[in-house]
Amino acid sequence: MAKIDNAVLPEGSLVLVTGANGFVASHVVEQLLEHGYKVRGTARSASKLANLQKRWDAKYPGRFETAVVEDMLKQGAYDEVIKGAAGVAHIASVVSFSNKYDEVVTPAIGGTLNALRAAAATPSVKRFVLTSSTVSALIPKPNVEGIYLDEKSWNLESIDKAKTLPESDPQKSLWVYAASKTEAELAAWKFMDENKPHFTLNAVLPNYTIGTIFDPETQSGSTSGWMMSLFNGEVSPALALMPPQYYVSAVDIGLLHLGCLVLPQIERRRVYGTAGTFDWNTVLATFRKLYPSKTFPADFPDQGQDLSKFDTAPSLEILKSLGRPGWRSIEESIKDLVGSETA
């Protein structure tokens, strides 16, 4: 573990992590605890964090505490739980994949603004990290060349499609999810520009995240949960709807959040979590290579390739500053996933 020089948040500082029971959030918590920070994690009920609380009590005694926020849209929802925090990682969001705009986009915006307002009213907060998504920049477009995505890229198309596509369209839920991430992040940057609070905002934009599932009881519906279902021979129709795209290790996503919270040179950045491209046949080929004695489903029909390119210079700077030479490979990420589920 690399020592963090001139960290914005001194070791031992308290960080509030919203939606801490989620798959990505649990990896953010893990990296914060591993690097000497204290974490207060929120969930809609204490039971949703019970297994993770036991894990972290055993590994990092006295450094993780559970806080219940039943409704992130309620006025003042975070006002109490944020007290004493030096940093905030706002990861809680709506992941129902409903195709109804008002059920997904509206609460995503409202929850984000609630957390920002609470931070603005809390003098101890120095950094605020928003978990966005690469879909706030673009939904993958297979076999299309010449797409380059940087910190100025926004998926404004998703907002229109989320409002206008018929509910019968099988892709509508994906566009609604993309709109929720796009609009919530845009609202966050607008809040910062208009209110000029005392803290710094950074955003982390993961793509398909693969890694250890810390709590199978609550995280089976995550991206890694879907991949594990394929490992176990279940071919969900939803998989065929997911285009080729980029993957990223959950470990690396945890580190990117950590870097956005503590590294002094990372300010007002949109940081992509995009290690390399994959499709389901890539995953199946990796399964067969790593576990040759196991039988897996047949390959999917040709899905094409994600030919887009991302500006990952800030991401790689963070990983290097935290002692990582670069991205974890898809093989490492899948080993992390399968090992956690078969141990």
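We number each residue from 1, going along the chain as drawn.
Each residue, glycine too, has its Cβ placed from N, Cα and C.
Worth saying up front: this structure is predicted, and the values here are computed from it rather than measured.
Within 10 Å of the C-beta atom of TYR177 (NADP(+) binding site) sit 25 other C-beta atoms, taking all shown protein chains into account. Positions annotated as NADP(+) binding site by Swiss-Prot: TYR177.
Quoted from Swiss-Prot, the note on the mutagenesis of GLY19 to Ala is: Results in loss of substrate inhibition and of NADPH-dependent reductase activity. Neighbour list (GLY19 (mutagenesis position), Cβ cut-off 8 Å, at least 6 residues apart, same chain): ALA25, THR42, ALA43, ILE91, ALA92, SER93.
Under the DSSP three-state reduction, GLY22 (mutagenesis position) is assigned to coil, being neither helix nor strand. Annotation of the published mutagenesis GLY22 to Ala in Swiss-Prot: Results in loss of substrate inhibition and of NADPH-dependent reductase activity; the original residue is retained in the structure shown.
Listed in Swiss-Prot is the mutagenesis experiment ALA25 to Gly, annotated as follows: Only active when NADPH is replaced by NADH.
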Residues satisfying Cβ distance under 8 Å from GLY22 (mutagenesis position), sequence separation of at least 6: ILE91, ALA92, VAL95, GLN219, SER222
ALA25 (mutagenesis position), number of other Cβ atoms within 10 Å: 27
